[in-house]
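Asks: Below is the structure I would like to discuss, written out as structure tokens.
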Amino acid sequence: MKLLLILGSVIALPTFAAGGGDLDASDYTGVSFWLVTAALLASTVFFFVERDRVSAKWKTSLTVSGLVTGIAFWHYMYMRGVWIETGDSPTVFRYIDWLLTVPLLICEFYLILAAATNVAGSLFKKLLVGSLVMLVFGYMGEAGIMAAWPAFIIGCLAWVYMIYELWAGEGKSACNTASPAVQSAYNTMMYIIIFGWAIYPVGYFTGYLMGDGGSALNLNLIYNLADFVNKILFGLIIWNVAVKESSNA
């Protein structure tokens, strides 16, 4: 209860960021901002409450899942205000969010393996570097610091590198020695990295590489969908394997 009270007091602080504008029923992108904001809040409370159900070695993983959705919720409070009041894409807020949450998501792969088997710390370093390269060049392309196409290609190459490390490199080698439940969760998380994260390049392409056909509306709608899938579903997979492994302990 104390944790919930603290959490509630903290998340109540940015409510002023919601803005005073009305939400147009035909603004599906604006609606998606509000839906994702609510879902992230609910997920954050859920992950922190569920920590009490799992054994000690899984608590860190659920804490990180709660941090991912909590940080994203905080930034979505501001992003939705920017969109409703101005109709502009909240690029800076979004990349600040990703700069914090994407490395944490990558960290989850390391944590889930470390909880079940021995895994080298070098894997985390490789994934961290790959995620930062992907984000930095993605931001440079969206902010106009460098040409959109080269930034897009470099970011995608970093994403492919992370997939390789997890699917065929050190991550897969460590996963092969884990329990069936952990292996199943790991493989499901891999599919999210491959297919769920593929939604982000689609949004980037739609917003910046389609010439006159691009739009901030489509860009943000796709990005919001991607955040919903990748942040919340990712955490639910961690929660599921943590509960199963704890009950079998």
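Note that Cβ sites are derived from N, Cα and C of the backbone, with glycine treated the same way.
Just lifted these from Swiss-Prot, have a look:
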MUTAGEN   Val68 to Ile  No effect
MUTAGEN   Asp97 to Glu  Slight changes in spectral shifts; more rapid formation of the M intermediate
MUTAGEN   Asp97 to Asn  Elimination of the pH-induced shift and stabilization of the absorption spectrum in the acidic form
MUTAGEN   Leu105 to Gln  Absorbs blue light; slower photocycle
MUTAGEN   Cys107 to Ser  Lower molecular weight on SDS gels potentially due to failure to bind either sugar or lipid; when associated with S-156 and S-175
MUTAGEN   Glu108 to Gln  Changes in the photocycle
MUTAGEN   Cys156 to Ser  Lower molecular weight on SDS gels potentially due to failure to bind either sugar or lipid; when associated with S-107 and S-175
MUTAGEN   Cys175 to Ser  Lower molecular weight on SDS gels potentially due to failure to bind either sugar or lipid; when associated with S-107 and S-156
Asks: I'd like to know which of the mutagenesis positions Asp97, Cys156, Cys175 sit within 10 A of Leu105 (mutagenesis position) at the Cα level.
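Replies: Checking each Cα against Leu105 (mutagenesis position), there are no hits.
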Asks: Please give me the CB contact count at 10 A for Cys107 (mutagenesis position), counting all chains in the structure.
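Replies: Its Cβ shell of radius 10 Å holds 20 other Cβ atoms.
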Asks: Look at each of the mutagenesis positions, Val68, Leu105, Cys156, Cys175, and point out the one with the fewest other Cβ atoms around it within 10 Å.
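Replies: Comparing Cβ neighbours within 10 Å for the mutagenesis positions Val68, Leu105, Cys156, Cys175, Cys156 has the fewest.
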Asks: Near Cys156 (mutagenesis position), which mutagenesis positions out of Val68, Asp97, Cys107, Glu108, Cys175 have their CA within 10 Å?
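Replies: Cα within 10 Å of Cys156 (mutagenesis position): none.
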Asks: When you measure from the Cβ of Asp97 (mutagenesis position), which residues in the chain that are at least 6 apart have a Cβ under 8 Å away?
Replies: Ile71, Ala72, His75, Tyr76, Met79
Asks: Please give me the CB contact count at 10 A for Glu108 (mutagenesis position), counting all chains in the structure.
Replies: 20
Asks: Just to verify a number: CA distance, Val68 (mutagenesis position) to Cys107 (mutagenesis position), in angstrom, no decimals.
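Replies: For Val68 (mutagenesis position) versus Cys107 (mutagenesis position), the Cα atoms are 11 Å apart.
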